Amino acid sequence: MDKKEYSETFYHPYKPYDIQVQLMETVYRVLSEGKKIAILESPTGTGKTLSLICATMTWLRMNKADIFTRMETNIKTNEDDSENLSDDEPDWVIDTYRKSVLQEKVDLLNDYEKHLNEINTTSCKQLKTMCDLDKEHGRYKSVDPLRKKRKGARHLDVSLEEQDFIPRPYESDSENNDTSKSTRGGRISDKDYKLSELNSQIITLLDKIDGKVSRDPNNGDRFDVTNQNPVKIYYASRTYSQLGQFTSQLRLPSFPSSFRDKVPDEKVKYLPLASKKQLCINPKVMKWKTLEAINDACADLRHSKEGCIFYQNTNEWRHCPDTLALRDMIFSEIQDIEDLVPLGKSLGICPYYASREALPIAEVVTLPYQYLLSESTRSSLQINLENSIVIIDEAHNLIETINSIYSSQISLEDLKNCHKGIVTYFNKFKSRLNPGNRVNLLKLNSLLMTLIQFIVKNFKKIGQEIDPNDMFTGSNIDTLNIHKLLRYIKVSKIAYKIDTYNQALKEEESSKNENPIKETHKKSVSSQPLLFKVSQFLYCLTNLTSEGQFFFEKNYSIKYMLLEPSKPFESILNQAKCVVLAGGTMEPMSEFLSNLLPEVPSEDITTLSCNHVIPKENLQTYITNQPELEFTFEKRMSPSLVNNHLFQFFVDLSKAVPKKGGIVAFFPSYQYLAHVIQCWKQNDRFATLNNVRKIFYEAKDGDDILSGYSDSVAEGRGSLLLAIVGGKLSEGINFQDDLCRAVVMVGLPFPNIFSGELIVKRKHLAAKIMKSGGTEEEASRATKEFMENICMKAVNQSVGRAIRHANDYANIYLLDVRYNRPNFRKKLSRWVQDSINSEHTTHQVISSTRKFFSMRSLNSR
């Protein structure tokens with residue numbers, strides 16, 4: 001199949017919509033032309049994920065096919081070097097040798113695909129038997145060094161004993177030594193081993209099948225060298241549930257082999273990367289409740305004398321039959337994250353480390369944002385983006401995510417609680433701690449007291465910038481001490497021991513008092529432990545850059561915030577072949593260009609904003625021109641606006657929309673919604689509206705109302721959901737079909753300009769404009785647009801909840817006269833802009849609404 005046919009079909013499993021073809025062609029063209037960035041907006045419900053898969057996998061397989069063809073051509077034209085043959089050999093001998101080498105590598109590729117097919121037809125219970133058979137065929141030569149050890153390890157004591165809370169002896173001045181050896185019984189750390197193990201870059205597929213990589217005679221895997229894919233597709237998203245949706249979509253299409261008839265059946269080598277919290281199978285580690293504690297407990301166990309029964313940091317473990325069997329089982333079919341845990345348990349092999357070992361073979365890798373966006377995490381996991389395709393989905397949150405990864409915040413209350421926790425821990429275990437641990441805990445406590453005193457003495461207003469050197473003025477704390485304390489926290493794993501000990505005390509006290517910990521407290525248990533927050537904050541203190549700023553935030557907090565997200569993103573851009581930023585609501589795209597890609601030439605950036613797959617008659621967007629409906633900061637509390645105009649609009653709309661269809665309205669803040677509800681309740685308007693439609697409203701600390709609203713809609717009683725922009729219901733929840741036949745945006749949801757974060761960001765942006773030669777007017781314009789972009793991104797994200805598939809229908813109501821202004825209107829998503837109705841007065845809007853739903857009712861008969 002030639003390139004034209006590839007680009008026309010993309011092996012989509014269904015007949016694609018026009019916008020899906022448009023998106024696939026754009027992605028394929030970007031990759032073929034070597035463009036660096038693609039920013040793609042495709043509304044939710046338009047098959048965006050499947051289109052991205054089809055386009056990128058088609059290009060990937062075509063690219064590998066081109067490499068294979070060039071390799072065959074090089075053999076025919078004698079362009080390769082047959083270093084194992086003498087220059088005096090006849091040409092026909094050299095040619096025959098080259099062909100035989102190529103054929104040998106192709107045979108190995110074919111053998112591996114057949115091997116994966118064998119696994120795919122074998123149940124998990126038969127897997128060990130199959131491994132033994134494979135050994136007879138010479139695929140696995142090593143003896144499983146762990147089997148005997150695992151047999152006697154079925155019953156593990158996972159209860160928390162006092163010994164679990166005590167760190168290993170720590171030498172206070174050992175920072176100049178190899179800490180992995182001095183504190184871990186001579187074992188080498190994973191990071192040190194990994195960095196030396198896979199340091200060479202893989203450029204083309206020919207490098208992998210040319211036979212030049214020396215083979216370890218103790219390596220029992222005959223496929224280890226031949227199946228490493230130099231160009232990969234890395235797909236990152238915000239949550240594991242979103243990554244799971246990608247997995248289900250990847251199962252739908254089928255792609256041809258890169259090697260044509262030479263290797264007729266080439267499976268998609270898919271690898272889902274996840275954290276130890278998702279993949280760990282050791283009960284001694286999983287008894288801890290937070291990700292940070294699990295990571296530290298894992299490291300503690302692996303480097304202990306006892307070790308982990310499911311993993312060893314040795315070549316022997318990497319090439320033992322069960323480890324290789326788990327790796328191959330991962331690639332035998334498209335496995336989800338949840339599939340890896342039972343597979344690992346059935347073989348007694350750690351799925352987390354086995355999946356890391358499988359990375360070189362993978363074609364497609366899914367990973368959470370943190371794994372991709374944090375350079376240190378990529379390094380520790382040996383994620384090499386060189387010449388690969390990086391897809392970042394749900395990218396409307398990308399800038400905020402980068403900022404949060406490289407930022408840190410600690411409050412006065414956090415510091416006091418951490419101080420109290422250390423004192424409690426120290427008083428309990430001081431007689432059982434060696435001098436190194438005691439000294440460092442006292443130093444850490446002294447540092448906390450210094451920070452507490454600094455906040456109490458210096459906090460004056462939110463947004464007040466802080467010189468980090470001022471935090472320790474007049475104290476005996478200096479940067480060197482902080483570096484040593486950070487080393488201590490990292491090596492000793494003291495953070496999870498202190499935090500979990502104090503949590504155990506709370507649970508024990510609660511049990512004695514027969515007063516179970518409230519649900520809200522249980523939720524906090526899984527949040528980040530305090531001492532980890534402290535260590536992150538200290539890390540920011542010791543790694544100062546000009547791109548960040550310390551300042552005071554609300555609740556007597558000190559925050560470090562990254563101000564230039566483009567800096568850490570540069571490393572991804574520099575390594576990857578192409579970065580695709582995709583999402584359902586990517587407007588305004590100017591935000592990405594100015595904040596994330598300022599140094600990328602415009603000719604290297606491709607943008608696409610797709611329309612929706614629904615027929616045009618299935619969506620209407622209304623913007624009122626009534627001056628009374630203006631929710632500015634000065635006017636929004638007006639009794640006339642709230643009790644008359646806003647209330648009457650909801651009453652009229654509730655009557656115009658059929659009762660079987662729900663209405664979802666988004667308010668700019670919890671405070672404003674609470675004000676509206678209070679006003680309506682004071683004069684019985686709330687009861688009046690509630691008689692027309694059952695009202696459900698979101699409260700900041702309230703219970704989940706979605707299930708009640710959904711049940712009410714299902715019963716056809718007429719329901720109205722009042723939600724918050726940026727709240728629990730504005731993102732990630734699909735209000736499809738009758739759950740939302742009308743979505744209302746009340747006002748323009750500008751962020752709080754008095755928050756410390758926005759004060760510092762706006763000041764930084766204005767200073768940057770002035771520094772580059774701009775005027776005060778230009779700086780003012782830039783900060784104004786910055787605020788507008790935040791606002792309109794939130795609008796697009798909220799109204800995008802309404803339409804979820806091709807047959808869905810709904811109306812959008814933008815309830816503020818300011819939406820008529822070009823600067824706001826042009827920042828709406830394209831599919832929303834294209835659906836704007838010319839009706840402007842509320843009377844006209846309601847009349848048009850009745851006609852809209854009347855037509856839907858007639859068409860459904």
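Using N, Cα and C of the backbone, Cβ positions are placed for all residues, glycine too.
Sequence unchanged from the original; the noted substitutions are absent.
In sequence order, Leu23, Leu40, Ser42, Asp393, Ala582, Gly584 make up the list of same-chain residues 6 or more apart from Lys48 (mutagenesis position) whose Cβ falls under 8 Å from its Cβ. In the three-state DSSP classification, Lys48 (mutagenesis position) falls within a helix. The annotation ATP binding site is assigned in Swiss-Prot to Ser42, Pro43, Thr44, Gly45, Thr46, Gly47, Lys48, Thr49.
For the recorded site, Cys350 ([4Fe-4S] cluster binding site), the DSSP three-state label reads coil. The [4Fe-4S] cluster binding site annotation in Swiss-Prot covers Cys280, Cys298, Cys308, Cys350.
The domain 'Helicase ATP-binding' annotation in Swiss-Prot covers 6-458.
Among the mutagenesis results in Swiss-Prot, Gly47 to Ala or Val has the note: No ATPase activity; increase in chromosome missegregation. The residue drawn here is the original one.
Among the mutagenesis entries in Swiss-Prot is Lys48 to Arg, noted as: No ATPase activity; increase in chromosome missegregation.
Other Cβ atoms within 10 Å of the Cβ of Pro43 (ATP binding site), summed over all protein chains shown, number 24. Ranked by CA distance from Thr49 (ATP binding site), the binding-site residues Cys298, Cys308, Cys350 have Cys350 at the top as the closest. Cβ proximity to the [4Fe-4S] cluster site centre (mean Cβ of Cys280, Cys298, Cys308, Cys350, cutoff 8 Å) flags the following additional same-chain residues: Lys276, Ile281, Asn282, Val285, Leu301, Arg302, Phe310, Tyr311, Tyr352, Tyr353. Taking the mean position of the Cβ atoms of Ser42, Pro43, Thr44, Gly45, Thr46, Gly47, Lys48, Thr49 as the ATP site, the remaining same-chain residues with a Cβ inside 8 Å of that point are Ser51, Gly584, Cys610, Val613. Considering only the binding-site residues Cys298, Cys308, Cys350, Pro43 (ATP binding site) has Cys350 as its nearest partner by CA-CA distance.
Considering only the recorded positions Gly45, Gly47, the Cβ with the fewest other Cβ atoms within 10 Å is that of Gly45. According to its DSSP assignment, Cys298 ([4Fe-4S] cluster binding site) is helical.
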